[in-house]
Each structure stands twice: as C-alpha cells, then as structure tokens.
Amino acid sequence: MIIFVSEEPERRLAIVSNLYALVLKPVGKKPSDKPLCAIELLQKNDLKKYGFKRLTSHEIFGVIGLIEVNGLLFVGAITGKSKVAQPCPGETVNKIFAVDFFCLNDNSWDFIEIDSSGYPVLPETASTEYQDALPKHPCYELKKLLSNGSFYYSSDFDLTSTLQHRGYGQHSLSTDTYEEEYMWNSFLMQEMITYRDHLDTNLKQILDDEGFLTTVIRGFAETFVSYVKKLKVALTIISKQSWKRAGTRFNARGVDDEANVANFVETEFIMYSSQYCYAFTQIRGSIPVFWEQGTSLINPRVQITRSFEATQPVFDKHIMKSVEKYGPVHVVNLLSTKSSEIELSKRYKEHLTHSKKLNFNKDIFLTEFDFHKETSQEGFSGVRKLIPLILDSLLSSGYYSYDVREKKNISEQHGIFRTNCLDCLDRTNLAQQIISLAAFRTFLEDFRLISSNSFIDDDDFVSKHNTLWADHGDQISQIYTGTNALKSSFSRKGKMSLAGALSDATKSVSRIYINNFMDKEKQQNIDTLLGRLPYQKAVQLYDPVNEYVSTKLQSMSDKFTSTSNINLLIGSFNVNGATKKVDLSKWLFPIGEKFKPDIVVLGLQEVIELSAGSILNADYSKSSFWENLVGDCLNQYDDKYLLLRVEQMTSLLILFFVKADKAKYVKQVEGATKKTGFRGMAGNKGAVSIRFEYGATSFCFVNSHLAAGATNVEERRSDYESIVRGITFTRTKMIPHHDSIFWLGDMNYRINLPNEDVRRELLNQEEGYIDKLLHFDQLTLGINSGSVFEGFKEPTLKFRPTYKYDPGTGTYDSSEKERTPSWTDRIIYKGENLLPLSYSDAPIMISDHRPVYAAYRAKITFVDDKERLSLKKRLFTEYKQEHPEEPGSLISDLLSLDLDNKSTDGFKSSSESSLLDIDPIMAQPTASSVASSSPVSSASASLQPVRTQNSSQSRTPIKKPVLRPPPPPAHKSVSAPAPSTSKEKSPTPQTSTASLSSVTKNIQENKPLAQNRRIPPPGFSQNILTPKSTSNLASPMSSKVDLYNSASESTRSAQDARQQTPTAFAASRDVNGQPEALLGDENPIEPEEKAKLNHMTLDSWQPLTPK
C-alpha cells in the first residue's frame, strides 16, 4: 500500500491498495471540537481527479489506527517489517520495526524525516537558533514504542488466536473473531472497527482483505527449522501479552477490579511437518490478588492491599475466565518460602482452596514448587523435578494435533498450565520451557516419531526448542523490565557458566536503574497507546448515522442511567503514636445504629512516633493494629464491613472500608503517596491517598499531614500544591480528575490570635464564640481568599478546637509551651453530588488531638452498559431503515462500487509456499550440540509468504469439550529411519540447481507407508475430534513452489522494504541474492457539643450549609 496527500479542495490522505483507496479527512477545525474524521472508500482510479501526490517513499504494510495528540489527528501506519515466523503454510508473522504517523489536519509534518531523537532532519545550512526552536514530533514517543521490536502482525491469519481455536488452514483476518485482549492497537482502531461492524459482509471483506485494518500484538514470534530424526520440522513460538493490565514491572502488579492481571501472556509452541501439526499452549500471569511492591533498591516490600473477603470475587472471576476458555487450570506456583514471598503465596493458596465457585482438584489444580529451594543444590537443572509433580495433568490435558495428509484433527488440548513467580519472568521462563519440552516429547513418542530410549538432550530439535524459549524469555523480560531475562544462559545451554552468572548480575543492576528512573516515562507511553490518559478520547469517524445515534442517546440517557444515594463517614485522627486499645464507637457510630454508613474512610496521622529513627525505619505493623481495631468496631453490628484498601507512608495511614453488600459496586481502587517532609525526602509529612469508582462516580480521598508551626502558612500552601501535583494514580489520573474529593487530616492550620485570647473565649463560651474564633482561622481565611484549597468547602463547624490537649484529659496544653488551641484536624470536600449531614469531633482521649468525623450523602450514577448498547444498536437500525440511500454515508459510497461486477483478482488465492518445501539443507543439524542464538539461524530469512485469500466469515464458537486423554499414535512408519544422533552423518546436501521434482521427491521420501492404525491402549479414543473453530476440513496442502521463484520474490520483497531491515535478513543471502543457508551451506549458522445520643436520630442530621 502507498499513502497519498491532497490539498484540493481540502486536505485529505489516501491509503491506496491494489484495487481500492481509503480516503481520510478531518472534520471540524476548532481546538474545542472533538476529534472527528470522515472516511470514504473509493476505487483506486477515482483518485486521479483529486490531485493526490505521494506523501512518503516508504511502502505501507498496514494501518494501525487513528490518534489525536495536542489537537492534531494522525493516522498510524506500519512502514517497516521483517518476516520472523511461519508456523504453518500460508501463515506468516511479521515483526514491526518502523511505524510512521501522518497528520490529517496539518501539513507541517509532511515530507519531513525525523531523526532518532524525534526532531526534524534539517539541512546543514540551517541555523542553530532555528534548529533549537523546532518541536519534537508529537507522536515520536509512540513511534519509538511501536518500533522497538516487540510488536507483531500478520497479513495472513488471526494472530490473536491459537492454532486449535482458529483451525488449521483457516486463514481468517476478520475482526469479528479477534481476541481484543491481545490487540494492542484496539484504542487506535476502536472507531474504525465499530464503523466496520455496521457494514454488510461484502464491504467488511474489502476492509479486511485489503489490509486497511491491521491487528497488532505485543510479545514474541520466531521459527526455527530442525529435524526429528530425518523428518524436517518447523518449530515456532508465538507469544501474546494482554494489554488489559499492561505496564512496567512496578507499575503493574497483581489483579485489577476487572479481574485482569499484570504480565498475562499466552504462549503457544507449534511444530509443523509434512505429516503432522502439533501445538501446546501455556499461560503466565501475576498472582490474581491485590498486591503492590515498592521500588526500593534492595528487597522491595510486597504489600497486599485488599482484604481476603473483598478479593475473593475478583480472584474467582479471573480463574473462571481461564477455565471457561482453556478447560481445567493447573497452577504452578514457583514462589519461595522467603519472608518476602511467603505471605503472597499463602494468600494465593487460600483463595484457591476456599473458593465457593472453583472446584478445587477438578477445575483448578495447584502445584507449589519452591524454585529457589529446589535449585539451590544441583543448580537450575533441579527444575526438572517439577515434571513428576504435574505429569498426570500433562497427560490428561493433552495437546492439539492435526493430520496434515488426512486433513483432520486428531486431538485437542483440554486444559492449561498457569505458571507464575513474583514477576512471572525468569523462574517462569525456565519452568514453562521444561513443561513445553515434556509435552513435546510426549507427542513425539505417542506418534512414534521417536522412541522413549532414543531421546537425548543433545538432539538438534531439543537445542532449537531451548533456544526458542530463551529468545522468548528475553523478549518478554524486555517488555516488562527493560532487560533480558535472568537464567537465559541456562535456558540456551542447559548449564550456568560464570559469564552467565555475571550477565545476570548486570541485568539485575540494570533493572534497578530502569525501575527507578525510566519506567514512569515508559508507562505513560503505554497508557497513551492504550487511551488511558485523562480526557484522552478516541478519534471518531464522522458519520450521519453516528451523529444521529449519539444525539439520540444523549436525550435518552434516562433509559440506561440511574441514580442512587449512599452514606459516607469520613474521619481523621492524629493518634500521636498511641497503640492503646480503645472503643472507637463514639467516632465511627456517633448516633449508634441509626447511622451505619455504606463507605467509611479514615485518615490517621502519627501512627508511629515522629523520631528520626522511627521515620527512617517505619514500623508497618502499626497499620495492622489500626486495621483490626477499626474493623472490630465497624463489625459490632449485623452489617459486615470489608477492608478494601490500606495505604501507609511512614506515619500516615488511610483505611477504606465498605459494606459487604455494596462492595460489588466499587471498582478501580488505587493508592498513592507523596512525601513533603525534609523537602520531599521524608514521610513524616505529606499525604496518602486512595481513589475508586462507585458505579460511574469517581471518588478521591487525601489524608495529609502538613507543615507545623503557627506562622508557617506559606509552607502549608507549598505542601498542598506539592501534593496536588505529586499524587498520581495509574493512567496518570490526578486528584482534580474526580467527581467527589475529600481532603482530611492534621492540616496544622492555627488561629491568628494570642494564646490567652483564644483560651479566654473557650473558657467563657459566650454565644457565637466558635464563629468569632473562626474569623481568625488560617484555613478558613485561605479557602475564602482562594489562596489554597480552591473550590473546596467545609461543613458548618460547631465543635471546639481539637488541638492541643493533655493526653487523657479535656484540658488544653498545660505544658511549658502552652500551644494555642486550634482546629488543626479538618475535613473539607469538593463535589456537586455531595451533601454534608454532620461534622463534629469525638470524645476519645488517647492522644493530644481529638478525632473528627464528617457524614455525607452522595449521589451516585449508574450506567447500564448492556441497555445502552442495545439501545444504540436499535437506533442504528432505525436510521438505516429511514435513510437507506442517504448520500455521503460510507455505506452508500461502497454500494455504488458495484462489487458484484468488479474484478476480484485481488482476492484470488495464490499458491502457498511452506517453509518445509525448501531444500532440506537449510536447517540441517549441526555438529555442535548447542544451537546459536544468532538471528541468522531463525527461519525468518527464508520465509517467502504469498498473500492468500482471506475469509471474513464469522466462526460459530463451539462449547468447550469435556476433558480427554492425549491421542493414540496416528501413523506408524515401518520404514522409519534409525535414530539420529549428533555424530551421525548429515543428509547429503542438494545442489543449488535443485529442481521442483527433486525438492518434492525429497519430501516424499519421508512419507510413511500406509497401513492400519494399531489398536489404541486403554483410555485412548479412536474418535476424531472436531476443531472448535470450524466444522470444515482444512484446505488442501499447498502446492510446492520453485525454489528460485521463492528466492526472487524474497529479493523483491526485501528491496521494497526499508533498508534498515534486520541484518539477519540480508546476511543469509549470497552476492546473487540467493539464500545461502537454504541452498548450499552444509553447516548453517543457528540461531465537630453534641445532642444526647438517645435523643438523636438520623433526621436530626439536617444538611449542613458550608461556610
């Protein structure tokens, strides 16, 4: 494809394929306008009259979507790729190494090359001042991310699916069947996909087959060619990381409220030969509980942030998703029994065994394998002790296999191994590699391709298998941490050398640096790509239908939205380091059972003593004391409260409780901290914050301890501003980005009066004395002037100053310092949906402060997403019926193309070249028993894919079959060659002039003699299993192609691609452009006074008027 631009009569971009052109133009020019883009699909020849000219010399290999950055609309396109894998004939995987973004509504970036730093490349004559004034390309960071070698796409098949799911030979590119979880450009493509969904089948096919919609995954793909005895096989790994909880190592941990876990990766190992096709799938993912880990340099502390009861429903949801998709899940937990990991491991097991939805030892199995302990004596080879522990599950879940000659499925995999360590990286890589090899060996023995006593670790296919897994481990680690995997030396060579150990040490140091200094920027780039930044909106495609539906939906919002009220109790208490057990009922239930809030958020300050030693060595066990004390008090009545979140920073602590029956409405619970003590280096001052969403309404709570001192008003203002800027949640959400905000804590604001004047007013208690003192309150003055806490309100304050008391008494400070009584402890709020009910202090005397509480009623909005979607679909149908031929709509534009009478040459099927149709010398086993990790050994250099016809038809999903054992042997070849070892003579090289007949003959020589299948052993089935993805048989075997044609096609493809194509692609060819390793190299390189309680009712709490 090629991209063109025209300014006549208005700016438009056209992406042109063989037959059609996709024309895009911006709609609306005001900066306040929402990002809109119009789209047309025209015949290629219709572009001539619009004065289009080529925008770039680079070929466009696929469109990845639309994005708006700083008011500019860009279309993203793949402009550099290399072929890296071919799991089956006609299925090619491409690695993306170059992406460009072309602006739709501004020509400033047309025809400009960008340097490696994102700035325009200027002629040498340009002045330095002019160069310094130039801006960086708005999409440079996205471009750099997408071009880092971890993103892949395919023009031939659905790369988001597994081979078993899509079916052998089913090369569908329809977005109807894509798994959105692995589609990393889903935000960029979502409006284009929605638009496509409104088209009929023929029009969908054009968009699919012309490559206008490209699905991009992130992960790994690579193919090696090897031999199993003398049978040539292609070994492939395709790995896909989910974007649902994507992020860098310490920014993405555990599970979220939607049951998505960090670093969730689906990995499929595929073997293809002329006889059989085999596939085995595994998954990995962070432990599905709510936990976090700090970024301290040494042994960062693991913190579980949500109670067991509140976590269990989300845990069950995550595991059940896997069970429904894959079948029984066997969990392999590699965490150690060290103090840093044991708590997390115990919680994992408790959730598995105490679940009421999961059938333990039926739907879910658990094997605990302390990796560090098991490998401490005999090295990493001790991981092999894992196989006997999981062997029963390995045999019962089986694998996917397909008979290439008879074109039918033999078996399916009905179960999955879910492996994890702490990061799901280094230990997990090694364990998954061992499991994969055990499953592959089982397949080879079942099908009598090897015998049980002929398997040796030095076999070439074993070395290639291990190298694939090592390369895969490095790539996944690069994505998550920025370095290669640890232990990869053992993965490749089966042993750990001194160089490997030194390499691991270097990687560990690199990870510490990256985690602390680089991950924040990387996380923001990921969030930009995924559309997670505040107020970031997808570019919408202008369409009269869409405008009609959007307007109608807005006017009919009452049909899918509802409102409700909830009660909240907010409390703040400076406990002055006290750990004395006390009844908190007068604070948490000030009118007893008559007010039991739905949500309770408490902020505590000075939970540890503020001494230099305690600040540097914070005792985080104090949080457990207050969690239990508050929890016991809240649960003294029939209503049960669950602890959903705890956030602690040194002496600051915030607790979030919710009624058990309301917990299902709470999502996206997060925490954040900001230090302001000692210029931001210490946590004695600062803030801890939590945020969550209740229904469709967002809440944020900030518990702060600001600078002390009667005259330090400016320092407190500075602390406030620092906290507002510094508190950042995931997806770069900040405090102002919420519907309801509560700020509470020991704010340390004082009364601007002499001490004796304040004490006299408090002693005399004349009418209106509270209001009189408030006229001199620093916080009240600051809010009224707008100098601090702009937009915040405080309920009517009618209680006496809360500081400073002699502990255990009602007497204000009688010490030598005699501090002026002040309202240091406050609760203020911001939000139109909030109604204050009560604001007072509580008579709890364990500290020199009094606790304060505020009760609120909040209006909550709920959105019924299913009803909204149903209404949206109905409105679309109504519009189409009323405007069947409205001009200007994409549908009528496409229908006018008269597709039935047009040539469909672009959809004709071409002959497919199989990777195994190439001369056998290509991947001949070498004398060395260890395969090189050089990319030259990868089959990517030899892949010659030809575009095939793609189907846009939806596949009807088939319900998950019951568990079955692995299959019986399919073919028994009486002429099977003798076992091959590394000492055997390699197959005779073919000359470079090998003809088609000689290549075909060579493959046919490996064909086993036809004979009856032997009777399967007990427990095995002779039934042929139907693939879940289709009821059709696979397409016939692709015909063989002439070797020189394939080579010449590859040469042309390489010339069309960018010159920056990886060296591996070029290094594998001789001076004549022929693939050397394929043709003649015998040894190829490898790869607030209160009313009496008994007279007080809830009705007596009338809404308070803010000051």
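Keep in mind that glycine also has a Cβ here, set from the backbone N, Cα and C atoms.
Unsubstituted: the structure retains its original residues.
The annotation domain 'SAC' is assigned in Swiss-Prot to 142-482.
In this structure, C421 (mutagenesis position) belongs to neither helix nor strand by DSSP; it is coil. Record note (Swiss-Prot), mutagenesis C421 to A: Reduces hydrolysis of PtdIns(4)P; when associated with A-424 and A-427. The unchanged residue is displayed.
Swiss-Prot gives this note for the published mutagenesis C424 to A: Reduces hydrolysis of PtdIns(4)P; when associated with A-421 and A-427. Listed in sequence order, A262, N263, V265, R284, G285, S286, Y480 are the same-chain residues six or more apart from C424 (mutagenesis position) with CB atoms under 8 A from its CB.
Swiss-Prot gives this note for the published mutagenesis R427 to A: Reduces hydrolysis of PtdIns(4)P; when associated with A-421 and A-424. Under the DSSP three-state reduction, R427 (mutagenesis position) is assigned to helix.
The Cβ of D746 (mutagenesis position) lies under 8 Å from the Cβ of S572, N574, Q605, E606, S704, H705, L706, Y803, T824, D825, H849, each of which sits 6+ residues away along the same chain. For D746 to A, Swiss-Prot lists a mutagenesis experiment annotated as follows: Abolishes hydrolysis of PtdIns(4,5)P2; when associated with A-748.
In this structure, N748 (mutagenesis position) belongs to neither helix nor strand by DSSP; it is coil. In sequence order, H705, L706, A707, A708, G709, N712, R716, T824 constitute the residues six or more apart from N748 (mutagenesis position) in its chain with CB-CB distances below 8 Å. Here the residue is the original one, while Swiss-Prot reports the published mutagenesis N748 to A with the comment Abolishes hydrolysis of PtdIns(4,5)P2; when associated with A-746.
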Rounded inter-Cα distance in Å - R427 (mutagenesis position), C421 (mutagenesis position): 6
Residues satisfying Cβ distance under 8 Å from C421 (mutagenesis position), sequence separation of at least 6: L334, L335, F371, R427, T428
